[in-house]
Amino acid sequence: MRPNRFSLRRSPTAVAAVALAAVLAAGAPAAQAAGAAAPTAAAAAAPDIPLANVKAHLTQLSTIAANNGGNRAHGRPGYKASVDYVKAKLDAAGYTTTLQQFTSGGATGYNLIADWPGGDPNKVLMAGAHLDSVSSGAGINDNGSGSAAVLETALAVSRAGYQPDKHLRFAWWGAEELGLIGSKYYVNNLPSADRSKLAGYLNFDMIGSPNPGYFVYDDDPVIEKTFKDYFAGLNVPTEIETEGDGRSDHAPFKNVGVPVGGLFTGAGYTKSAAQAQKWGGTAGQAFDRCYHSSCDSLSNINDTALDRNSDAAAHAIWTLSSGTGEPPTGEGVFSNTTDVAIPDAGAAVTSSVAVTGRTGNAPAALQVGVDIKHTYRGDLVVDLLAPDGTAYRLKNSSSGDSADNVIATYTVNASSEVANGSWKLRVQDIARQDTGYIDSWKLTF
């Protein structure tokens, strides 16, 4: 997040260095009013975003900074190396990527734009984060955290073969720390007709603060509710974000009437006693004592906050893009949406899906989508049972995993199994005190 508005700012001279046609024609969105109606299409459940994957991206960004003068700031080699890393991941995942160049302070900057094929080009949902750091450090929380979460969510879209109703576009902004230069350049150079196609922009800036709060932007009621509902499902209270008002990359979008929202875990403001009581952490201490400092390193991340916010980002993107989650013609989805209660420390329960109309055996990459609501997911053992009773372990219990819910997609090599028949999801709670239920699950052939 850039410093507050009273800090010294340079006046940018943004100059295009690449043709904008590829960026502007890559499917910009149809503007909805800030109070747009909630999506009516049945949204597919978002997958769990693996914390280990997000942290692996942070490790790469840390290494890039270490190899390039200790930072990833605008105009420095570390920033371009960061862009190259993210772009390579997206290119390999099937995205159409575009580098948008601009000039600020006599140095070349870059925005990275990534479009996922498909979706309505007149309704574009964007999600983004600034990729640059300040010059004093690696910027792992500010804003490696947001950049890594958005990247891993984009990769999850690819892994799931997700087909949203809206067109999805992801962005990593340059020179945010100099005054939102990259995002302003993008918005200012987007024709009004293309701006009108933007259904919304989601911003993720500093989402792993070491003494975290859980703050939600209140700029658009639909987006705000989407995030609040997600955290309510985790029994995590939220507050409206005020510290970063106008200080991150959602501001240029908001200024031209695009619905915006986002998440934040706090920067230099001090955590109050009331906030420490509901969120944990240390009262009287900044949410991020290393904000804009050299100590904003890998050790400056709260894993729980990063994990929750990464999953919340995916949830919002899946929900607001209103996708059905159904695969291309020729594939098949078989699901069960009937709730099944899971007894506390009791016998295993099952939920059945009848697969019909298939020929031959199941695929070697059978996708098993699971949505289990539970207050301590480490208690759960989850198996897929083939029609002949063969069990495929999807998830083991883990006493140290205290997070809520199992929302994930697993891949099973079921090529030895006949496709048609009754498949079952089996779930057992092996420890006491926590409860839950199977919300829904599906097989994708």
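Cβ coordinates come from backbone N, Cα and C, glycine included.
At each noted site, the model still has the original residue.
Quick look at what Swiss-Prot lists:
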ACT_SITE  E176  active site, proton acceptor
BINDING   D48, I49, D307, D311  Ca(2+) binding site
BINDING   D142, E177, H292  Zn(2+) 2 binding site
DOMAIN    325-445  domain 'P/Homo B'
MUTAGEN   E176 to D or Q  KM decreases (to 0.4 mM), kcat reduces by 4 orders of magnitude
MUTAGEN   E176 to A  KM halves (0.33 mM), kcat reduces by 5 orders of magnitude
MUTAGEN   Y291 to A, F or S  Activity decreases about 100-fold
Residues that sit under 8 angstroms from D307 (Ca(2+) binding site) by C-beta distance, when 6+ apart in the chain: I49, L51, V54, A403
Model confidence over the domain 'P/Homo B' (325-445) (mean pLDDT, whole number): 88
Ca(2+) site shell beyond D48, I49, D307, D311, criterion: Cβ within 8 Å of Cβ centroid: P50, L51, V54, R308, S310, A314
Least surrounded among the recorded positions, given as D142, E176, E177, when other CB atoms within 10 Å are counted: E177
DSSP three-state assignment for Y291 (mutagenesis position): coil
CB contacts for D311 (Ca(2+) binding site) [other CB atoms within 10 A, all chains]: 25
Minimum Cα separation from H292 (Zn(2+) 2 binding site), reported as the residue among recorded positions D48, E176, D311 that achieves it: E176
Set of same-chain residues at least 6 away whose C-beta sits under 8 angstroms from D48 (Ca(2+) binding site): D311, A314, V406, I407, A408
D142, E176, E177 screened against Y291 (mutagenesis position), Cα within 10 Å - retained recorded positions: D142
Where E177 (Zn(2+) 2 binding site) falls in three-state DSSP terms: helix
Neighbour count (Cβ, 10 Å) for I49 (Ca(2+) binding site): 25
Other CB atoms within 10 A, centred on H292 (Zn(2+) 2 binding site): 20
C-alpha spacing of D142 (Zn(2+) 2 binding site) relative to E176 (mutagenesis position), in angstrom: 10
